[in-house]
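Participant: Sending over a structure as structure tokens; questions will come in a sec.
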Amino acid sequence: MNIKGSPWKGSLLLLLVSNLLLCQSVAPLPICPGGAARCQVTLRDLFDRAVVLSHYIHNLSSEMFSEFDKRYTHGRGFITKAINSCHTSSLATPEDKEQAQQMNQKDFLSLIVSILRSWNEPLYHLVTEVRGMQEAPEAILSKAVEIEEQTKRLLEGMELIVSQVHPETKENEIYPVWSGLPSLQMADEESRLSAYYNLLHCLRRDSHKIDNYLKLLKCRIIHNNNC
């Protein structure tokens, strides 16, 4: 089939590039290369790029959690302490696809933005604290740095999406505040490692939620639920 000049060409190229990025764990292109103030990207493309970026962040979060778990937490039983102890647990989030589909579109977008904003501070301190560790594992540090950077980009992209879908929406600065820094700095190694485990567990959980939520929203807004 000759796709030259076909309307499928752009979509096919985007799919190929997206798959290549995910397989190679290479950072996706910026959601809006010219910056938010001069963004000329269509809503469809904004969603396409946001979905690729959120999936990339979730993959990195899962890999970082697995590496930390294998290196530091074998047999310590941290998982029992991590359940329901995330700083974002106060947010009312859909528990399954059915609940998500019933959620108001505007509230759904605001929820994603709130989750992303709530991770700005913990990701900054995660990078700072891991960098200061003796014999800091490079695999974990490099992923933490990348996740922090890409989460900021995803937040910028989501703010652009909100401005296009609901231009009347005022910026909402209300989001859960993280207070876990003292726990990452504890002198007791067991307590400190437990705090790191909890933070990485929550990051993996929330990045998975955002990844799923964005796919559902893209289906609803771009494809009118026909996907």
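Each residue, glycine too, has its Cβ placed from N, Cα and C.
This is the original sequence, none of the listed changes applied.
Listed in Swiss-Prot as a mutagenesis experiment, Gly157 to Asp, Phe, Leu, Asn, Arg, Val or Tyr is described as follows: Inhibits signaling via PRLR; mutant PRL acts as a PRLR antagonist.
A description of the local structural setting of each listed feature is requested, covering burial, neighbours and distances.
Facilitator: Every protein chain considered, the tally of other Cβ atoms within 10 Å of the Cβ of Gly157 (mutagenesis position) stands at 25. Secondary structure at Gly157 (mutagenesis position), as computed by DSSP, is helix.
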